Amino acid sequence: MNSHASNGRSRNWPHALLESALLTSALLMASSVALANAPAVPEAPKALVKELHQAKTYTITSPPTGPLEMAKPVLPDLSGYTTEAALKKIARNKPGKITVARMMEETGLKEFIGGDNKMAEWVVRQKGIPQAIMISDGYVNLQDLVKKVPKQFLSEVSPGVYVARLPILVKETGIFEIDSKTKELRLSQEKGSFIVSEGKMLITNTSVNAWSETRNGLAAYRTPDEFRPFVLTWGGSQTWIAKTKMASMGYNQSKSYGVSISQYTPNTAKVLKRGEPTGWIIDSEFADMWYGFYCYETRDFVVKGNTYRDNIVYGIDPHDRSHGLIIAENDVYGTKKKHGIIISREVDNSFIFRNKSHNNKLSGVVLDRNSVGNIVAYNEIYQNHTDGITLYESGNNLLWGNRVIANRRHGIRVRNSVNIKLYENVAMANGLMGVYGHIKDLNDTDRDIELDPFDAQVSLIMVGGELSSNGSGPLSIDSPLSVELYRVSMLMPTKEVGISLNGILGERQDEILDLLVRQKKAVLIDPVESQTELRE
């Protein structure tokens, strides 16, 4: 574990953006602090929101600063996650068994052929009873497969380039390797090829792509529901992908998103009782995927040093009850529909650090649906089309040392989340607020409240860092349970009115800034009445 976290990655900020932001900051610092009489109001969605009770009276005090001081977070050591280390993860001494067998007899393939007339899809694609290539009872590499599988199902079309025209299943006892001897493995879109692993799979120094034989090119995204080949690993599996390029995989179908690491479906998991899947994806590139990365009930997975570019829905999307994840040093950009990086629904005790997430359709980084105990540190989040970092209904998280710059809406947005610690973050040149905290009643929305409960409460501690040149102001927090501020550098927004604190902070702005800026003390803002008391 690293006791001293550093942020030594190069920052390829657009030159004009940095020049403008730094010049503006210098001018603002020279201007000193000016207090505004007319605070700006940030935009906030109003549809489907119940009117919540607003506390009318807050106390402003200056607590001791000692409890607010915190050591830098200890981040995982990444030095062991290398291609060389991955190559040592599997045993190659026992040759495995290769067969071509019916899909419907295999637990690992039931998701794709059972119910809803799914079988018919594969009958049409294969023009017969659906079959798959099976690997079991030992080690097999792609060249072994080519030697034993009929050429109509798997063939070499040019030196080192192979086309698979059936699904490939790595069974629980199987070990499958694709390495540098393979220049490219093409999974046929028309024939319905894909890869599923219940065992061990190692993919290094190669390319694996979804391929349209009809168009003689990548199976480029056209519509959400058009089948595109994918890679999926199930419960108990171990997967390592390193120095590999993957493109044009996945579509809008369960477990078929692109590269997915998932526990079995609940009913199957109860029967098989296999552990959570795990593994690494490192130093690789993913483009035009439905999801660049997805996981479900996965443990200790490492996503490090990858490029996720121009993917469709999400770049990186760990989901339901995954934990102990490391998402580090990735470059995520150009996501077309939603967020660059999102963890959602009880994704806990994980690390998101030293990533770049930029130019995504919505937010750069999102913590969502009761994801707690996470550390988000030293990330560079810029030029996203909504917020930089967004926390939805996810308390007890630490954001440390992030640079959140030139996002179109808020720099950091915190909704219905308590005990959020914001330490040493820079939010600069964002379209609305530098930091925006608010509550929202979700009962009248399409949210499943039993599955994803929430409390309409927000509280945060903000220590150090800088909020400067944000379009609507440095900071706005509506109806908080509490707010603590200390050593926060707040420079003027782009508007000429000077510093303007919004929400309840604006009502006591003079007192807050006197303590925080002039006296350099900590500030604690507490409501006299709690939400419970107000409702009663």
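Residue 1 is the first one shown; counting continues down the chain.
The backbone N, Cα and C atoms fix where each Cβ goes, glycine too.
Original residues only.
The active site, proton acceptor annotation in Swiss-Prot covers H319 and is backed by a curator's inference. The secondary structure of H319 (mutagenesis position), as reduced to three states from DSSP, is coil rather than helix or strand. If you draw a 10 Å sphere around the CB of H319 (mutagenesis position), it holds 24 other CB atoms from the protein chains shown.
Neighbour count (other Cβ atoms within 10 Å of the Cβ, all protein chains): 26 for Y294 (mutagenesis position). DSSP assigns Y294 (mutagenesis position) to a strand segment in the three-state reduction. Here Swiss-Prot notes a mutagenesis experiment, Y294 to F, with the remark: Retains 66% of epimerase activity.
Looking at Swiss-Prot, the entry for mutagenesis of H319 to A says: Loss of epimerase activity.
Other Cβ atoms within 10 Å of the Cβ of S344 (mutagenesis position) number 22 in total over all chains. Annotation of the published mutagenesis S344 to A in Swiss-Prot: Retains 54% of epimerase activity; the original residue is retained in the structure shown.
Classification of R369 (mutagenesis position) by DSSP places it in coil, neither helical nor stranded. A mutagenesis experiment is reported in Swiss-Prot for this position, R369 to A, and the note states: Retains 23% of epimerase activity.
Among the mutagenesis results in Swiss-Prot, D452 to A has the note: Retains 63% of epimerase activity. The residue drawn here is the original one.
Looking at Y294 (mutagenesis position) and H319 (mutagenesis position), their Cα atoms lie 7 Å from each other.
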